[in-house]
Amino acid sequence: MSATLKDYLNKRVVIIKVDGECLIASLNGFDKNTNLFITNVFNRISKEFICKAQLLRGSEIALVGLIDAENDDSLAPIDEKKVPMLKDTKNKIENEHVIWEKVYESKTK
């Protein structure tokens with residue numbers, strides 16, 4: 001069975017963002033663009049409390065997963081040396097502004 005975000009409402013979730021950041025939070029709302037309203041947000045690796053409430057754009061999200069309430073060790077200590085850093089999934093183009101300048105010039109001629 002495939003889960004939908006509505007199955008995760010008002011539950012603890014793990015969120016992996018496209019920049020590789022991993023968050024633990026409670027999912028309180030979402031929309032058709034996968035924008036998420038989350039509360040009690042923690043960084044998964046450093047255990048640092050980030051904020052009480054946050055709105056994440058759907059374009060920033062790579063994965064949302066449910067945390068098992070019975071075995072919730074999401075904020076248990078982690079040996080950071082053993083955790084591989086997640087690769088950034090953003091599409092980055094070097095000197096992208098130069099490309100867009102050429103596109104603009106070609107359309108204005």
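Even glycines carry a Cβ here, placed using N, Cα and C.
Those substitutions? Not in this structure, it's all original residues.
Swiss-Prot annotations:
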DOMAIN    1-70  domain 'Sm'
MUTAGEN   Arg57 to Ala  Reduces affinity for poly-U RNA ends
Residues with Cβ closer than 8 Å to the Cβ of Arg57 (mutagenesis position), same chain and 6+ apart in sequence?
Asn33, Asn35
Determine, from DSSP, whether Arg57 (mutagenesis position) sits in helix, strand or coil.
coil
Take the domain 'Sm' (1-70) and count its residues per DSSP category (helix H/G/I, strand E/B, coil), listing them in that order.
7 helix, 37 strand, 26 coil
